[in-house]
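One structure below.
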Amino acid sequence: MKTLLVLRISTVILVVLVIQKSYADILECDYFDTVDISAAQKLQNGSYLFEGLLVPAILTGEYDFRILPDDSKQKVARHIRGCVCKLKPCVRFCCPHDHIMDNGVCYDNMSDEELAELDPFLNVTLDDGSVSRRHFKNELIVQWDLPMPCDGMFYLDNREEQDKYTLFENGTFFRHFDRVTLRKREYCLQHLTFADGNATSIRIAPHNCLIVPSITGQTVVMISSLICMVLTIAVYLFVKKLQNLHGKCFICYMVCLFMGYLFLLLDLWQISISFCKPAGFLGYFFVMAAFFWLSVISLHLWNTFRGSSHKANRFLFEHRFLAYNTYAWGMAVVLTGITVLADNIVENQDWNPRVGHEGHCWIYTQAWSAMLYFYGPMVFLIAFNITMFILTAKRILGVKKDIQNFAHRQERKQKLNSDKQTYTFFLRLFIIMGLSWSLEIGSYFSQSNQTWANVFLVADYLNWSQGIIIFILFVLKRSTWRLLQESIRGEGEEVNNSEEEISLENTTTRNVLL
């Protein structure tokens, strides 16, 4: 009985060892940092001598699979791999080092003339930030047996400004035109023939696959957001009591936001590609108009509590909405006109907005020009809104103090509380919108850092869901819901102009106290 038990335990141990040997991943070594060293000389201590490099036994393993770019495993013949990239910098090739690539296909046995014509040097950015020019074969380990990144690849010609790239010592690859960092499984290098006028040259060129992010999440959020915007606009148009000056400005803001996001969605679905530039400029116009309407709201709130002479205030109230329209739409037209002009006459790519560039029907947000034409005005308007809301808050405190020292304070206190609620809701709107766009600006500055770019992805989702947030804040609140029910029953059709009243009351209060 004891002998049988020992035999069973031995069998289990043997099976475990066999399985472990079959899938002998090298400890703390990425598969894409290994090479096949089966043909290398094996020494008595278990280490291998590979291309003049001593690979210790602890950095070797027997594999009967290979890992594909999607992390799945493919069964292959058993072979020995070594984690040589921990010992010496590696360069990831698509095919063996003496092959040349043409239209994504590797061709073997380069001729002596082609080998003589080949430029064998690569610029490698070291860990300390310096750039070293290295011979691909003599100073680096060539990894050529890794699976191809994808079926269809495109190459980069670093003679072109838009095709610049950076190859790092640890094997990562940074593509400049879309500021994307690629791992070894997502790109490879190979010799390629380039035309140089009437002559040709052979150089090492990177071949990689575009990282196409899933648009499902963005699509769902943006469609939901657009639906909520339509519902919000409909409620404010249906309920007469909401159509005071605040409400009219808010409706204009929502219309601009809806149109801006609609053009973003059309760009996301590539629907606007047939009228790309006009779609890009129209989308830009409505987004900037939305920002100007948000500044109108903050300015109007401040003016509501500021107070002025009775006649002047009455005159301004009757014509203020026209003035606000002239300002918001006019400034958006001016900025859009400047952007259109710059897009057509500015030759320097760093100063050109490049609307419709790289297949996106929007202003090009990967370059410094985006700060000049898009994020710069955005920062200025956010700063203006912050200033207005702070000044309004100070004025509310001042009016509250005045009311405490004035007769009939209960009636005026009710009006103040009503406008304080209006201020609070619009302040909440600005905080949500200002925060989301501020994070968007942070996302713009962090594009070169993939880690921070992933963090700021939260800002993108917050931005895309603005319509949902506004619907919750402005329509699903109890007071709006009550007004909607009254309007459905045909009650209370009078427009609420309390913002004018509080301004006039505050002015009278101030004059009496003086």
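The backbone N, Cα and C atoms fix where each Cβ goes, glycine too.
Here Swiss-Prot notes a natural variant, ASP151 to Asn, with the remark: In strain: CT97_3, MFL97_1 and ZIM(S)37. Sequence-distant contacts of ASP151 (variant position), defined as residues of its own chain at least six apart whose C-beta falls under 8 angstroms from its C-beta, comprise GLY104.
Under 8 Å, Cβ to Cβ, and six or more positions away along its own chain, PHE281 (variant position) finds THR336, THR339, VAL340, VAL355. The DSSP secondary structure for PHE281 (variant position) is helix. Among the natural variants that Swiss-Prot reports, PHE281 to Val is described with the note: In strain: ZIM(S)49 and ZIM(H)44.
Here THR387 (variant position) comes close to no residue that lies at least six apart in sequence on the same chain with a C-beta under 8 angstroms from its C-beta. Following the DSSP three-state reduction, the secondary structure of THR387 (variant position) is helix. Listed in Swiss-Prot as a natural variant, THR387 to Asn is described as follows: In strain: ZIM(S)35.
According to Swiss-Prot, the natural variant ALA407 to Val carries this note: In strain: ZIM(H)23.
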